[in-house]
Amino acid sequence: MKNFRLSEKEVKTLAKRIPTPFLVASLDKVEENYQFMRRHLPRAGVFYAMKANPTPEILSLLAGLGSHFDVASAGEMEILHELGVDGSQMIYANPVKDARGLKAAADYNVRRFTFDDPSEIDKMAKAVPGADVLVRIAVRNNKALVDLNTKFGAPVEEALDLLKAAQDAGLHAMGICFHVGSQSLSTAAYEEALLVARRLFDEAEEMGMHLTDLDIGGGFPVPDAKGLNVDLAAMMEAINKQIDRLFPDTAVWTEPGRYMCGTAVNLVTSVIGTKTRGEQPWYILDEGIYGCFSGIMYDHWTYPLHCFGKGNKKPSTFGGPSCDGIDVLYRDFMAPELKIGDKVLVTEMGSYTSVSATRFNGFYLAPTIIFEDQPEYAARLTEDDDVKKKAAV
């Protein structure tokens, strides 16, 4: 699939109206990503992990397409409730839940929960008696960018005891869930986890617990600045085939976050300062590591950077606007000579970027604008139509 990317002309015309830094989100691209997953992984319903990007327009779009939602807190439930999303379309997938989150779940009729420790059972039983629960198991995957199984997931050998304890406490033991880790490059990790889950389903049946649901988490990868050589269609189809083979009568869902929005958002930022240090040019941008580049620190991520300057390229350093020396974004990046006021485009900025940005040093948060609401979108459609007409002649 082709990722969303603004042209140089679009960047410059947008920046004439909107002060940088700002994010540009393409709803068309989000919808394309959603439909791609439904086409190649049809056995798994979608619970979008809204922590990746809770932009209201994106949430409304996905709800309209039929997506459900993975929520982690009372705040996320409140956002969805205000958008008209019913609690039956949510799963409270944070394995550790606080009192405020459990109260919100009860208030908004959220009935699905995940957990991985006995300490959660009593909390859920009191706050949401009779709720549907899935035990989260730890799985192995050394090909994931971000490991989620050190902090989360019960040992496999304890999973059914946890479900039995939940059942004894008046909760409904619904199923098993796992997460292979963020930005997973291996289909094998999913396939191995599915085999483990199948064994647990069979053992649960022998114990008198009929499990009906399986949550395979997220982890589907998107491109970064280092490039990515993964056939997503083949990856999803292989997983779908295993689900069909191992779980023909089970309700299955997935929780994509990064995959759904990562390729659908661009950042437009400006050079606000230039200097030379150690014979290398430095360019200071008006967005940095405490803003939308927070994923460099929190998410081990490298975002594709695009400069529009002319001339020979040389190794350059890019930094953010804060007074913190750690606010360095790129080192030895091959860039043409830039000057103050030049615009820089950063792609694949749709997930775990603005959502973890801060107001450190008092800098304003970069707003998100919707590309389809801008005149540049209409102009792009007109240009595409003209190209098609010429090609047809």
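Cβ atoms here come from the backbone N, Cα and C positions, even for glycine.
Sequence-distant neighbours of Cys323 (active site, proton donor) (same chain, 6+ apart, CB under 8 A from its CB) are Asn361. The active site, proton donor annotation in Swiss-Prot covers Cys323, and the record cites similarity to another entry as its basis.
Counting only residues at least six positions away in the same chain, the Cβ atoms of Trp282, Tyr283, Ile284, Leu285, Gly288, Asp327, Val328, Leu329 sit under 8 Å from the Cβ of Gly319 (mutagenesis position). Here Swiss-Prot notes a mutagenesis experiment, Gly319 to Trp, with the remark: 7-fold increase in substrate specificity towards ornithine.
For the mutagenesis of Ser322 to Ala, Swiss-Prot gives this note: 29-fold increase in substrate specificity towards ornithine. 70-fold increase in substrate specificity towards ornithine; when associated with 44-V--P-46 and D-54. The structure shown keeps the original residue. Remark: Ser322 (mutagenesis position) has Gly288, Ile289, Tyr290, Phe360, Asn361, Phe363 as non-local neighbours, by Cβ distance under 8 Å and separation of at least 6 in sequence.
Among the mutagenesis entries in Swiss-Prot is Ser322 to Thr, noted as: 16-fold increase in substrate specificity towards ornithine; when associated with L-326. 16-fold increase in substrate specificity towards ornithine; when associated with 44-V--P-46; D-54 and L-326.
Among the mutagenesis entries in Swiss-Prot is Gly350 to Asp, noted as: Loss of dimer formation and decarboxylase activity. A 10 Å cutoff on Cβ-Cβ distances gives Gly350 (mutagenesis position) a total of 32 other Cβ atoms nearby, all chains included.
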